[in-house]
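Inspection log for the structure reproduced underneath, given as structure tokens.
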Amino acid sequence: MYDAIVVGGGFSGLKAARDLTNAGKKVLLLEGGERLGGRAYSRESRNVPGLRVEIGGAYLHRKHHPRLAAELDRYGIPTAAASEFTSFRHRLGPTAVDQAFPIPGSEAVAVEAATYTLLRDAHRIDLEKGLENQDLEDLDIPLNEYVDKLDLPPVSRQFLLAWAWNMLGQPADQASALWMLQLVAAHHYSILGVVLSLDEVFSNGSADLVDAMSQEIPEIRLQTVVTGIDQSGDVVNVTVKDGHAFQAHSVIVATPMNTWRRIVFTPALPERRRSVIEEGHGGQGLKILIHVRGAEAGIECVGDGIFPTLYDYCEVSESERLLVAFTDSGSFDPTDIGAVKDAVLYYLPEVEVLGIDYHDWIADPLFEGPWVAPRVGQFSRVHKELGEPAGRIHFVGSDVSLEFPGYIEGALETAECAVNAILHS
């Protein structure tokens, strides 16, 4: 019998299991895969032997991500500044300026008016209340419709749409304007804060922090997929794929939201919550690391290509670099190397593409999706409730974070809440 069973070994599960263990609780962590870390996934590059790369979450900002900063300090995990952008090759229209902020002076007044509207709408969001509790349905519309209402000139319109595509992992007709505004609110109500959070990276990969946290958890079982959680009796029974069952007083579900529909909950979860879980969120974000020859250090490209953003990741050799591109898996097939080359050459016709590296999070049955991005109309219907306890079952992870959804910080935030709830129950 355990005091708590934690299902899932990403950062939320690791923090929950570690903190409960350090509070004197007997804890079992069950992870379905062969590794810990979840969507924070550092491994050797498939193209550059000996080079460690981040296939999943990679960036942090100490001001915006204080819990993650505290974990790094706790274990002495080194970080480095993210690649500084010093050269710009945008495709935003003939009047765009090739610099970090490419908006021409002729569009400044329109950008000022649109910025006012964006910040006004973002300030309607109280991060603690949940999007379903604030009468925000009028903002939960397709992003392209919202941007149309901003009446932006061509360059600033495309600049906004490109970065939104990068951050949300959805084309504008499928993305929710409310979710874009939620990200602005999460970054201290700063539009630039969303982009400037790409500030630091793990010097040696996120696995350093994963390994350090896991050392404080005595009992971890890998390749143990949970199929059922039954709290109808005096204790909570957790059943795994091979039929074995474990018992605990409390359970923390720390797996991605899109996998919860594969778990049989007894009794069933509340209907309103269950409907969104069955649908799954609509995130399709695709991060591709591209090995190239002939690219400048510090290059940044933003534009109307199938890669809305393409920028420097790291040096490989004097003439070779890794670039990172963002798009979505519904719009682009990363297995089509010809399409990858065309997408890169659209911005950088002088470079040679040598190889690509990525992880298909949607096809991976342990994730069934990348970082969270709701379908239009989902989170104004059910949002905060997704992360609320259901009896003795607690739900954590960056997918259900109110403060920092989609970030490691959000995973740590939700774990903190669940641990406090269990310790004070």
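Cβ coordinates come from backbone N, Cα and C, glycine included.
Original residues fill every noted site, and no substitution is shown.
Features as listed in Swiss-Prot:
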BINDING   S12, E31, G38, R39, G56, G57, A58, Y59, V226, S398, G406, Y407, I408  FAD binding site
BINDING   N166, Y311, F326, W371, Y407  (S)-6-hydroxynicotine binding site
MUTAGEN   N166 to A  30-fold decrease in kcat/Km and kred for (S)-6-hydroxynicotine, with larger effects on the kcat/Km value for (S)-6-hydroxynornicotine
MUTAGEN   H187 to N  3-fold decrease in kcat with (S)-6-hydroxynicotine as substrate
MUTAGEN   H187 to Q  No change in kcat with (S)-6-hydroxynicotine as substrate
MUTAGEN   K287 to M  10-fold decrease in kcat/Km and kred for (S)-6-hydroxynicotine. 6000-fold decrease in the kcat/Km value for oxygen
MUTAGEN   Y407 to F  No change in kcat with (S)-6-hydroxynicotine as substrate
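Here the features listed in Swiss-Prot are painted onto the structure.
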{"residue": "S12", "record": "FAD binding site", "DSSP class": "helix"}
{"residue": "G38", "record": "FAD binding site", "DSSP class": "coil"}
{"residue": "N166", "record": "mutagenesis position", "DSSP class": "helix"}
{"residue": "V226", "record": "FAD binding site", "DSSP class": "strand"}
{"residue": "K287", "record": "mutagenesis position", "DSSP class": "strand"}
{"residue": "Y311", "record": "(S)-6-hydroxynicotine binding site", "DSSP class": "strand"}
{"residue": "W371", "record": "(S)-6-hydroxynicotine binding site", "DSSP class": "coil"}
{"residue": "G406", "record": "FAD binding site", "DSSP class": "coil"}
Query raised in the report: Once the DSSP letters are reduced so that anything not helix or strand counts as coil, what is A58 (FAD binding site)?
Result: coil
Report task. State, in Å as a whole number, the widest CA to CA span among the (S)-6-hydroxynicotine-binding residues N166, Y311, F326, W371, Y407 given in the record. Result -> 20
Report task. Out of S12, N166, give me whichever of these recorded positions has the highest number of other Cβ atoms within 10 Å. Result -> S12
Requested in this report: Within 10 Å of the Cβ of K287 (mutagenesis position), how many other Cβ atoms can you find? Include all protein chains, please.
Outcome: 23
Requested in this report: Measure from the Cα of V226 (FAD binding site) to the Cα of every one of the recorded positions N166, H187, Y311, then give the nearest.
Outcome: N166
Query raised in the report: Which of the recorded positions A58, N166, F326, I408 has its Cα closest in space to the Cα of H187 (mutagenesis position)?
Result: I408
**Report entry** Coarse DSSP state, helix versus strand versus coil, of H187 (mutagenesis position)
**Finding:** coil
